[in-house]
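Per Swiss-Prot, the features are as follows:
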DOMAIN    22-264  domain 'Radical SAM core'
MUTAGEN   CYS36 to Ala  Loss of activity; when associated with A-40 and A-43
BINDING   CYS36, CYS40, CYS43  [4Fe-4S] cluster 1 binding site
MUTAGEN   CYS40 to Ala  Loss of activity; when associated with A-36 and A-43
MUTAGEN   CYS43 to Ala  Loss of activity; when associated with A-36 and A-40
BINDING   GLY91, THR142, ILE194  S-adenosyl-L-methionine binding site
MUTAGEN   CYS260 to Ala  Loss of activity; when associated with A-263
BINDING   CYS260, CYS263  [4Fe-4S] cluster 2 binding site
MUTAGEN   CYS263 to Ala  Loss of activity; when associated with A-260
Amino acid sequence: MEKMSKFSHLLKAHPCFNEKVHDKYGRVHLPVAPRCNIACKFCKRSVSKECCEHRPGVSLGVLKPEDVEDYLKKILKEMPNIKVVGIAGPGDSLFNKETFETLKIIDEKFPNLIKCISTNGLLLSKYYKDLANLNVRTITVTVNAIKPEILEKIVDWVYYDKKLYRGLEGAKLLIEKQIEGIKKASEEDFIIKINTVLIPEINMDHVVEIAKFFKDYAYVQNIIPLIPQYKMKELRAPTCEEIKKVRKECEKYIPQFRACGQCRADAVGLIKEKELLKEFFKEKNKEKNIKLEVFDLKHFSH
């Protein structure tokens with residue numbers, strides 16, 4: 001409670017942590033992080049000017065850190081209700097050095113904006129102090145299972161310390177690093193949100209265990225429905241009743257966030273809005289489609 005009191009000014013203006021202000025204050029996601037170090041079976045990243053889907057992992061383009069200042073000035077001029085600047089992809093924020101370059105620019109040029117990142121948590125224990133030094137205080141970590149035998153059905157592989165881990169081995173490693181990172185970040189006074197993708201045929205009865213496990217470390221949990229696509233295109237999305245039921249069970253342990261828009265990596269404005277600054281990317285990227293890097297070992301892309 002002391003931590004929440006200390007950072008109450010952040011929570012009062014953060015639409016992704018406080019659903020009471022989701023239609024009052026806006027956020028901007030900076031798509032500076034294209035590379036990812038895990039392969040979720042439901043995730044299909046896309047970076048293209050033709051991409052009009054409204055879901056995580058997609059963006060009109062990849063923004064370079066040197067363009068961030070101009071980009072934010074344009075946004076803040078058009079949308080003065082923007083209070084939060086976040087980095088949420090289209091890959092994993094902590095697996096891209098551009099994330100830290102961008103956060104440094106924001107901290108120097110836009111100190112009044114709340115800085116936020118989303119991550120799979122694999123590298124959180126390695127970088128949480130760097131984030132603290134850049135005055136980041138809100139972190140979202142996606143945790144879809146805390147049992148390896150469940151997570152291996154959701155994640156194909158994990159790339160860590162220049163080595164690829166598949167199946168159960170990769171799932172064990174990811175869970176271990178997520179728990180380590182979340183605990184350390186919580187001790188460092190970060191405000192943490194746990195995102196959990198609800199996959200009825202895989203983790204429906206397990207999500208409450210995630211809530212129980214992280215109840216002393218997370219401020220809020222955001223349970224979001226599976227978008228059937230990629231390797232999970234044959235699976236079904238949860239019904240509204242199923243989502244309500246799981247949230248009610250989890251709410252016994254962690255407060256639930258119910259205003260998530262499952263936003264793009266380049267989302268701008270209020271959560272309910274679908275604003276995209278197409279003209280900016282038109283000017284910065286002349287190619288028809290922008291090549292998406294996966295990571296250094298490109299033959300492991302997905």
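Cβ atoms here come from the backbone N, Cα and C positions, even for glycine.
If you look for the noted substitutions, you won't find them, since the model keeps the original residues.
Only CYS36, from the mutagenesis positions CYS36, CYS260, CYS263, place their Cα within 10 Å of the Cα belonging to GLY91 (S-adenosyl-L-methionine binding site). On a Cα basis, ILE194 (S-adenosyl-L-methionine binding site) lies 19 Å away from CYS36 (mutagenesis position). According to its DSSP assignment, ILE194 (S-adenosyl-L-methionine binding site) is in a strand. In the predicted model, residues of the domain 'Radical SAM core' (22-264) average a pLDDT of 92. Separation of the C-alpha atoms of CYS43 (mutagenesis position) and CYS260 (mutagenesis position): 17 Å, rounded to the nearest whole number. Its Cβ taken as reference, CYS36 (mutagenesis position) is surrounded by 26 other Cβ atoms within 10 Å in the chains shown. Counting only same-chain residues six or more apart in sequence, the Cβ atoms lying under 8 angstroms from the Cβ of THR142 (S-adenosyl-L-methionine binding site) belong to SER118, THR119, ASN120, GLY121, ILE194, ASN195, THR196, VAL197. Each of the recorded positions CYS40, ILE194 was scored by the number of other CB atoms within 10 Å of its CB, and the largest score is that of ILE194. The most crowded of the mutagenesis positions listed here (CYS43, CYS260, CYS263) is CYS43, judged by how many other CB atoms sit within 10 Å of its own CB.
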